[in-house]
Amino acid sequence: MESLLQHLDRFSELLAVSSTTYVSTWDPATVRRALQWARYLRHIHRRFGRHGPIRTALERRLHNQWRQEGGFGRGPVPGLANFQALGHCDVLLSLRLLENRALGDAARYHLVQQLFPGPGVRDADEETLQESLARLARRRSAVHMLRFNGYRENPNLQEDSLMKTQAELLLERLQEVGKAEAERPARFLSSLWERLPQNNFLKVIAVALLQPPLSRRPQEELEPGIHKSPGEGSQVLVHWLLGNSEVFAAFCRALPAGLLTLVTSRHPALSPVYLGLLTDWGQRLHYDLQKGIWVGTESQDVPWEELHNRFQSLCQAPPPLKDKVLTALETCKAQDGDFEVPGLSIWTDLLLALRSGAFRKRQVLGLSAGLSSV
């Protein structure tokens, strides 16, 4: 066991070196040995994944014991922070070497040959290194896109090609991290929330919630112990939003009314919480007699126009969402005194404004139909 832990120590140092200028001294033989070392650890991952004591010992070493004072510094090598990462440590090593300009030409050529050996016999039970490398590159691309492409404005976010790409990458990543541990997707989303531009991340989540379910890859169908429902990626997003009240409040405040209506129609679990937020926002407003409008006490309060637009959008949704919204408004109106006169209850005024808007819309549609028949 101690020999295995020492082997892990040495590989962690090797992985740290792979991003430095020290690789300029590597020749093809060094690259080959490094990859063999990485593949051995991948074999360890596959062999001892269900062996509790060995897995625990390796996890403990990865977290605490495999960085020596006076070496490359304390803390885990990025990308190799847990036992699950051993399953693709050859991919991590290859990607670091490919990105390191200090690697010599001969060593780089040998690395590329190892990654893309050409046609030949393939182990049917193993994913090829180039496929794993491509998958990891997609993950990095997803984070890069989420971080640096948040400033495009498009009124129809759900149709924006860039947003849809980011959403699909996010769902795919959630599907991958969910295989290792049930709680990992939530932690992954929380880390993205802390690291990425938050407004853009919220938009990507909304678009992801409108995407069709991801199809499962053939090898996933054969893997024991993995039970994926078709919409699990979107369900993870829904549960994460509902479990983080501040994030969900920001989600509802930052996104356009029409997009939120689409999302809450698709995912009914979100609609009661969204309606609760709208109710809270409405209760913060008071009627200004001089201006003749409902206004907020503080600058962050939602203005009347926005509140009206959000309720109006929800009332244009198909049942049962539309019915729930109207019932909620009628309930609030009754609890507030059931007034019919404007200016006394914001719920009365909202219902009057919504009915007036619906009446005008019917008038316009009727006029258009009449003109078309002339």
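Heads up, the Cβ atoms here are built off N, Cα and C, so glycines get one too.
Substitutions noted, but not modelled.
In Swiss-Prot, a mutagenesis experiment is listed as Leu209 to Arg, annotated with the note Reduced monoubiquitination of FANCD2. The Cβ neighbour count for Leu209 (mutagenesis position), using a 10 Å radius over every protein chain in view, is 24. Under the DSSP three-state reduction, Leu209 (mutagenesis position) is assigned to coil, being neither helix nor strand.
Annotation of the mutagenesis experiment Phe251 to Arg in Swiss-Prot: Reduced monoubiquitination of FANCD2. Summarising the environment of Phe251 (mutagenesis position), the number of other Cβ atoms within 10 Å of its Cβ, over all protein chains shown, is 24.
For the mutagenesis experiment Tyr287 to Ala, the note given by Swiss-Prot reads: Strongly reduced monoubiquitination of FANCD2; when associated with A-289; A-339; A-341 and A-344. In this structure, Tyr287 (mutagenesis position) is part of a beta strand by DSSP. Counting only same-chain residues at least 6 apart in sequence, those with a Cβ under 8 Å from the Cβ of Tyr287 (mutagenesis position) are Ile293, Trp294, Val295, Gly343, Leu344, Ile346.
Spatially close to Leu289 (mutagenesis position) yet at least six residues away along the chain are Gly343, judged by Cβ distances under 8 angstroms. The annotation that Swiss-Prot gives for the mutagenesis experiment Leu289 to Ala reads: Strongly reduced monoubiquitination of FANCD2; when associated with A-287; A-339; A-341 and A-344.
Quoted from Swiss-Prot, the note on the mutagenesis of Phe339 to Ala is: Strongly reduced monoubiquitination of FANCD2; when associated with A-287; A-289; A-341 and A-344. Annotation for Phe339 (mutagenesis position): same-chain Cβ neighbours under 8 Å, separated by at least 6 residues, are Lys333, Ser345, Thr348.
According to Swiss-Prot, the experimentally introduced change Val341 to Ala is described as follows: Strongly reduced monoubiquitination of FANCD2; when associated with A-287; A-289; A-339 and A-344. Listed in sequence order, the residues of the same chain lying 6 or more apart from Val341 (mutagenesis position) and placing their CB within less than 8 Å of its CB are Thr348.
All chains included, 13 other C-beta atoms sit within 10 angstroms of the C-beta of Leu344 (mutagenesis position). For Leu344 to Ala, Swiss-Prot lists a mutagenesis experiment annotated as follows: Strongly reduced monoubiquitination of FANCD2; when associated with A-287; A-289; A-339 and A-341.
Each residue contributes its Cα atom, and for Leu209 (mutagenesis position) and Phe251 (mutagenesis position) these two points are 12 Å apart.
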